[in-house]
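Report on the structure given below.
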Amino acid sequence: MSDYENDDECWSTLESFRVKLISVIDPSRITPYLRQCKVLNPDDEEQVLSDPNLVIRKRKVGVLLDILQRTGHKGYVAFLESLELYYPQLYRKVTGKEPARVFSMIIDASGESGLTQLLMTEVMKLQKKVQDLTALLSSKDDFIKELRVKDSLLRKHQERVQRLKEECELSSAELKRCKDENYELAMCLAHLSEEKGAALMRNRDLQLEVDRLRHSLMKAEDDCKVERKHTLKLRHAMEQRPSQELLWELQQEKDLLQARVQELQVSVQEGKLDRNSPYIQVLEEDWRQALQEHQKQVSTIFSLRKDLRQAETLRARCTEEKEMFELQCLALRKDAKMYKDRIEAILLQMEEVSIERDQAMASREELHAQCTQSFQDKDKLRKLVRELGEKADELQLQLFQTESRLLAAEGRLKQQQLDMLILSSDLEDSSPRNSQELSLPQDLEEDAQLSDKGVLADRESPEQPFMALNKEHLSLTHGMGPSSSEPPEKERRRLKESFENYRRKRALRKMQNSWRQGEGDRGNTTGSDNTDTEGS
């Protein structure tokens with residue numbers, strides 16, 4: 001309203017018109033509007049209107065201006081608006097502008113019927129605005145519901161994506177765990193195979209050691225047998241050695257032979273003198289021959305003994321070689337038997353290892369087949385779960401789409417019902433005013449009793465009746481449908497009657513209030529004109 005920006009300048013401008021304002025303004029007339037603009041509180045209003053010290057009206061106006069001056073620019077604007085509404089001439093004189101709102105001149109210019117017509121027009125405009133806002137609100141509600149449906153769809157997709165991510169993470173973790181377990185099993189298998197190889201090597205070494213000890217034992221047994229044979233030979237030789245009696249007899253024969261030889265030598269020495277005798281010669285000749293024969297026999301015996309010794313040596317050597325060869329043959333036989341037993345044991349071990357290998361391969365193939373079957377079953381179950389999830393999502397989408405279509409149909413139904421109500425209200429508005437004037441005296445007494453109670457509430461919240469009407473209209477529109485027990489025509493008729501009764505009561509209340517305010521304005525205007533003439 002004001003072009004000033006400084007509060008002091010605004011109120012200093014009004015100071016030049018203070019005498020005029022104090023002489024013209026009635027504080028009881030503008031305080032409700034100022035209180036509605038929230039520049040006056042109930043305490044200030046009580047002070048201005050009911051203070052026993054303020055008996056004169058001019059003093060009340062002065063105190064009111066002082067209170068408004070403390071509120072600053074807001075109080076200045078509210079005060080000018082009150083002047084524009086209730087004192088347009090004074091507003092024109094103070095601001096030099098034409099008032100945009102001529103509320104206080106309606107009764108003077110058009111009378112009570114014009115005020116009623118204006119109020120009814122404003123009520124219809126507000127009702128139409130409320131209906132438009134209701135339609136807009138319903139469309140916004142439908143749009144919000146569609147957005148909620150889309151949001152729920154998006155959340156479903158997000159939940160599905162999150163679930164797929166979690167399943168992927170779980171699968172990757174399970175795959176990693178399986179790889180770790182497989183690696184651990186492979187390491188354990190390698191360790192066990194190494195231990196098995198080491199055990200086999202130790203077993204082979206122990207077997208070789210056992211064979212070597214067995215061979216050493218057999219060689220010791222053979223040596224023992226050879227020594228036993230030598231011992232038996234020595235015992236046999238000792239048994240075949242001549243006895244002591246035979247040796248004594250031979251010693252006696254030897255002594256006899258030596259004595260005879262000595263006798264012969266003595267006889268020879270005695271007979272050297274008679275060597276030339278024929279007998280001696282014959283004896284010598286015989287002796288020589290016997291000596292030669294003896295020498296020949298001795299040489300023959302010596303050669304025979306030599307041959308015998310050589311033969312015995314050869315026989316002993318052959319016997320030793322035979323025994324050695326027998327021992328070697330026995331050792332070779334035992335070695336062959338040992339190697340044969342070892343080869344048979346190795347073959348048995350190889351057969352056992354091949355059997356174990358076949359069993360391990362069969363068990364591995366069986367486990368591989370079981371693992372493959374389990375993986376296939378798991379893949380089938382995952383595929384089935386995925387298909388069921390997709391079907392569930394499709395059914396959820398169909399449910400959401402059905403709900404959205406249902407909501408859209410409900411919105412269209414509400415819009416059609418609202419259009420029908422608007423059409424019916426327009427038809428009722430186009431009806432002649434005579435019916436209203438005829439039906440007006442019937443509710444006059446009842447509305448007169450209610451008007452005094454509702455004046456203050458109407459001033460404080462002018463939009464409350466329209467909100468109540470809107471709520472009633474919405475409740476009626478929501479109550480209509482297949483589940484309502486009343487037919488649509490009866491419900492529409494009841495709605496029209498309630499709406500018409502409410503308009504009549506509202507018009508009567510407004511008319512009475514405007515009539516009372518008109519009387520007060522006439523008194524104030526006459527008083528202000530008198531004061532203006534007096535001041536001029």
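Each residue, glycine too, has its Cβ placed from N, Cα and C.
The Zn(2+) binding site feature in Swiss-Prot is assigned to ASP3, CYS10, HIS73; the stated evidence is similarity to another entry. Summarising the environment of HIS73 (Zn(2+) binding site), the number of other Cβ atoms within 10 Å of its Cβ, over all protein chains shown, is 14.
Across the domain 'CARD' (6-98), DSSP helix (H, G, I), strand (E, B) and coil residues number 72 helix, 0 strand, 21 coil. Per Swiss-Prot, the feature domain 'CARD' maps to 6-98; the stated evidence is sequence analysis.
Cβ environment of THR231 (mutagenesis position): no same-chain residue six or more positions apart lies under 8 Å away. Record note (Swiss-Prot), mutagenesis THR231 to Ala: Reduced phosphorylation by PKC/PRKCD, leading to impaired interaction with BCL10 and decreased activation of NF-kappa-B and MAP kinase p38 pathways. The unchanged residue is displayed.
One entry in Swiss-Prot concerns the mutagenesis experiment SER303 to Ala. Its note says: Does not affect phosphorylation by PKC/PRKCD. A helical conformation is recorded for SER303 (mutagenesis position) in the three-state DSSP classification.
Annotation for the recorded positions CYS10, SER303: lowest Cβ count within 10 Å of the residue's own Cβ, SER303.
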